[in-house]
Amino acid sequence: MKKRIFIGSSSEQLTILNEIVDLLGDDVECIPWTDAFALNKSGLDSLIKQTRLADYSILIATKDDLTKQRGESLTKPRDNVVFEFGLFLGAAGPEKCYLIAEEDTDLPTDLDGITVAKFTRNSGQYNSLDKIVESIRTHLVKIAEMSQLGLLPSTALAIGYYNSFIKRVCEEIHGSECVELEGKKIKVKSFRVDVVIPETLDDNGVGNFTTLYNKRYGLSKATTCTNPALLGTRGFPFHFKVDPPDANQESPVDIHLLDIPSTLSTIVESLKLYLPSNQVGQDFDMDYLEMRELENFAKVLKYLIGRNAATKGYVNVLTNVKL
């Protein structure tokens, strides 16, 4: 999925904006400010919506206005560029919001002490526009593999799901070498876990998908084994199948656990609050946010799985799964 980048500038600098769009190429989806304002909406409403939809932003500060300050003539960027930088910076954080300034542009003193990329219009220089944009591209690639806590919940959901379920289930099976099916303990020779991430979420989250998926693949419900001698212990429920299906369950068997994280349903409710709509029909912005959250959930989960010996090599994450 391509990342979205909002690009803002003054109306006089559309040539530079379009050059940046060309330099970024087809690896990302650029949203110039000229395409960001919806009809019958205020400019502020449209900008706030873009802070929620864009993964990154680039604001271009150029020498647009000549002002006098304490008797000194200064060349300053347009006010809207400074405002939009603050808006996106507050929404996404400094790792995802870039201000690039033309050389000798007088910036607000609030930015003193912050490294701002300053470009020249002269090609061939160390800080020519193409080199500045390339440095941003490099940084985007670097942070693309990382996840951050944001206004939407996928990172926190993945951490909670891993710690409270995936890791615990693996630790329990490693320790007890058994599972419980209808009160009967089945010895486990080996196991693997597939976490199933649906391609899309419906209005019921993953509830209906889970029911149909388990039915289609003939999965049985079981739990991890409990120790009656230990008060307060409980079995962790999951769906599984025996490989092969006709294996003698009186002997240790290979089991295949499959789980569709019910916590993904939280994403649906969060998106309704995050980007409310009073229309019926397909909402491409909502679809994009949903895809972004599912992708991020899977990315965080894979990272956590790979860092623990109890889960690494035992748990796979299946993405974009269809019925």
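Positions of Cβ are set from backbone N, Cα and C atoms, glycine also.
Following the DSSP three-state reduction, the secondary structure of E84 (active site) is helix. Around E84 (active site), taking its Cβ as the centre, 24 other Cβ atoms fall within 10 Å, counting all chains. The active site annotation in Swiss-Prot covers E84 and is backed by a curator's inference.
Mapped onto three states, the DSSP output places P237 (3',3'-c-di-GMP binding site) in strand. In this view, P237 (3',3'-c-di-GMP binding site) is surrounded by 13 other Cβ atoms within 10 Å of its Cβ, with every protein chain counted. Per Swiss-Prot, the feature 3',3'-c-di-GMP binding site maps to S164, F165, R234, P237, D259, S262, T263; the stated evidence is experimental evidence.
Sorting the domain 'TIR' (4-120) by DSSP state (H, G, I as helix; E, B as strand; all else coil) yields 48 helix, 36 strand, 33 coil. Positions annotated as domain 'TIR' by Swiss-Prot: 4-120.
Looking at Swiss-Prot, you'll find the mutagenesis N163 to A noted as follows: Requires 10X more c-di-GMP for activation. In the three-state DSSP assignment, the secondary structure recorded for N163 (mutagenesis position) is helix.
Here Swiss-Prot notes a mutagenesis experiment, F165 to A, with the remark: Poorly activated by c-di-GMP.
When Cβ atoms from all protein chains are considered, those within 10 Å of K167 (mutagenesis position) total 17, not counting its own. Swiss-Prot documents K167 to A as a published mutagenesis change and attaches the note About wild-type activation by c-di-GMP.
Looking at Swiss-Prot, you'll find the mutagenesis R168 to A noted as follows: Requires 100X more c-di-GMP for activation. Listed in sequence order, T224, F236 are the same-chain residues six or more apart from R168 (mutagenesis position) with CB atoms under 8 A from its CB. For the recorded site, R168 (mutagenesis position), the DSSP three-state label reads helix.
S262 (mutagenesis position) is surrounded by 13 other CB atoms, counting those within 10 A of its CB over all protein chains shown. While the structure shown retains the original residue, Swiss-Prot records the mutagenesis experiment S262 to A with this note: Requires 100X more c-di-GMP for activation.
T263 to A appears in Swiss-Prot as a published mutagenesis result, with the remark: About wild-type activation by c-di-GMP. For T263 (mutagenesis position), the Cβ neighbour count at a 10 Å cut-off comes to 19, with all displayed protein chains included.
Between T263 (mutagenesis position) and S164 (3',3'-c-di-GMP binding site), the C-alpha separation comes to 11 Å. Using a 10 angstroms CA-CA radius around P237 (3',3'-c-di-GMP binding site), the recorded positions that qualify from E84, N163, F165, K167, S262 are F165.
DSSP classifies D259 (3',3'-c-di-GMP binding site) as strand under the three-state reduction.
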